[in-house]
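Asks: Quick one: the structure is below, and I'll ask about it shortly.
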Amino acid sequence: MIYSIIICAGALLGFLILQKLLAPKDTRPPLPPGPWRKPIIGNLTDFPPKGTPEWLFWAKHHERYGPMSSLEVMGQTIIMINDAHLGIEIMHKKSALSQMIPDAPFAHMAGWGMSLATERNKQAWKTIRANMKQEIGTRRAIATFHPKMEIGIRRFLLRTLDNPDDLRFHIRKEANAFMMDVAYGYTIAPHGKDELYDLTQQSVRQFSHIFSPGEWSVNFFPILRYVPSWFPGASFQIKAAEYKRTIERMTMVPYLWIKDQVARGCTRPSILLRLLQKGHYESGSHQEQVLVWTNAEFVMGGSDTTVSAVSSFFVAMALYPEVQHQAREELDRVVGPTTLATFEHRSQLPFIDALVKEVFRWHPASPLGAPHITQEDQIWDGYLLPKGALLLPNIWTFTHDPSVYHDPMVFKPERFLERQSSPPETDPMKFVFGFGRRICPGRFVTDEKLFLIACHAISCFLISPKDPGAPEPDWLPGVISQPGPFDLNVVPRSPAHEELIRSIETDHPWKNADATDISQFMARNQMI
């Protein structure tokens with residue numbers, strides 16, 4: 001990487017000096033404060049070190065520079081927003097002024113050019129979002145999937161009962177099983193190898209690496225995309241090719257599998273099938289790519305945020321037993337001690353509803369929000385946000401701002417309840433899933449699944465840390481963050497609750513899985 005930077009820096013040095021000499025004097029307000037810009041490279045070395053939680057690194061800017069800070073890398077201005085009030089004003093109320101998607105050369109090289117995070121073709125972007133909004137973008141749309149959610153969550157309880165030490169694996173499996181069933185009509189293997197499930201997991205892991213801020217030199221020096229992979233410092237070319245192979249298989253395998261089912265006359269309901277039947281898609285066309293990426297976004301985006309939220313929920317219940325007890329008391333009183341809640345109970349369970357909000361606030365799934373680009377010069381608090389600046393909202397600082405949330409480091413669901421002494425605190429749903437037209441279209445999936453998992457897990461299990469004195473775990477860095485290792489005891493409340501969990505085996509026995517069929521299909525078409 002250093003060789004590539006030196007080459008580009010030398011080529012740009014003369015241009016930047018000339019530009020500085022010839023540029024007219026700028027009479028606009030100053031940029032927000034920030035670290036000193038080094039010659040040529042600016043703040044290229046001021047990004048978080050590898051392995052550092054990005055949101056905590058940027059939160060230090062709040063302490064040093066105030067609610068907004070700025071950096072500059074090779075002429076690209078970056079504005080960090082670390083204040084909840086300011087973030088809502090700039091990115092929500094004035095969202096029309098910063099809706100553009102930032103360019104991400106490495107993501108395009110890695111095959112993610114059609115992702116909602118990078119797609120700059122307005123029509124394609126609108127089509128993907130419109131498809132997702134129609135299928136999962138409202139609570140009314142999500143209600144059609146409630147039966148699938150309920151069955152999947154009960155199976156999750158059973159797997160957790162049988163193998164509680166593999167809780168994180170069960171959380172991931174349940175999240176992906178639901179998404180793949182709804183998107184593709186695909187039934188994952190309850191045990192053993194599943195090629196499509198593994199491919200989805202690999203794509204999700206690579207997503208976090210691809211979109212990690214400051215990770216790839218080519219994002220700062222786009223000309224590097226033309227450097228051959230054998231050139232010193234160009235190992236990103238090899239990674240891009242590897243990631244591209246993965247995402248091409250992940251997007252195309254289920255699509256071609258469903259087309260094969262259509263040809264054989266053995267289809268089953270799915271989002272992809274419904275969209276496929278609405279139009280004609282030429283092989284290799286842009287319209288076909290829009291179609292397959294609609295479903296890829298649904299499967300990967302919804303599953304990863306759900307995994308993060310549910311993992312954080314279990315950690316919170318172990319660390320705050322008094323909250324777990326209060327939630328269980330409400331469930332026993334409203335629903336019954338040996339009855340599982342349904343979505344219809346939510347309006348009668350205010351503490352559980354508040355608990356779900358507190359999970360989202362306590363540790364947002366995406367602690368750094370999706371970046372936006374300003375479409376015109378803006379002035380805020382006497383500082384300039386120039387046209388073309390990259391806006392990065394630090395969602396974690398929004399949800400841990402003591403001027404917005406009392407005792408922000410403490411898990412307190414009651415902060416969202418109606419009380420005579422004080423009004424409820426700000427609903428974190430206002431910002432934890434993004435802003436404006438770039439808000440996460442799958443947010444209601446994560447919200448409703450977390451609600452039902454919380455209800456069922458608290459009703460059926462006693463959750464505690466294996467080490468009673470264990471501190472709160474560290475949260476792992478990444479675009480989607482999850483709690484680090486934290487061993488839990490998850491045991492049934494009573495024999496009656498164990499029997500309730502096991503009733504899923506007779507109420508809804510496993511259907512035949514599609515793992516063998518998809519493996520054979522991939523082998524026939526040389527996709528493995």
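Note: Cβ is positioned from N, Cα and C throughout, glycine not excepted.
Just so you know, the substitutions we noted aren't modelled in this structure.
As annotated in Swiss-Prot:
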VARIANT   ALA143 to Ser  In strain: SRRC 2043
VARIANT   HIS400 to Leu  In strain: SRRC 2043; loss of activity
BINDING   CYS440  heme binding site
VARIANT   ILE528 to Tyr  In strain: SRRC 2043
Asks: Kindly assign HIS400 (variant position) to one of the three DSSP-derived states: helix, strand or coil.
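Replies: SS state of HIS400 (variant position) = coil.
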Asks: So how many other Cβ atoms are close to ALA143 (variant position), meaning within 10 Å of its Cβ?
Replies: 13
Asks: Rounded to a whole number, how many Å is the Cα of the residue listed as 'heme binding site' away from the Cα of ALA143 (variant position)?
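Replies: Approximately 18 Å lies between the Cα of the residue listed as 'heme binding site' and that of ALA143 (variant position).
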Asks: What's the CA to CA span in angstrom from ALA143 (variant position) over to HIS400 (variant position)?
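Replies: The separation of the Cα atoms works out to 32 Å.
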Asks: Check each residue in the chain of HIS400 (variant position) that is at least six apart in sequence and keep those whose C-beta is under 8 Å from its C-beta; list them in sequence order.
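Replies: Within the chain, HIS400 (variant position) has Cβ neighbours under 8 Å at ALA59, PRO408, MET409.
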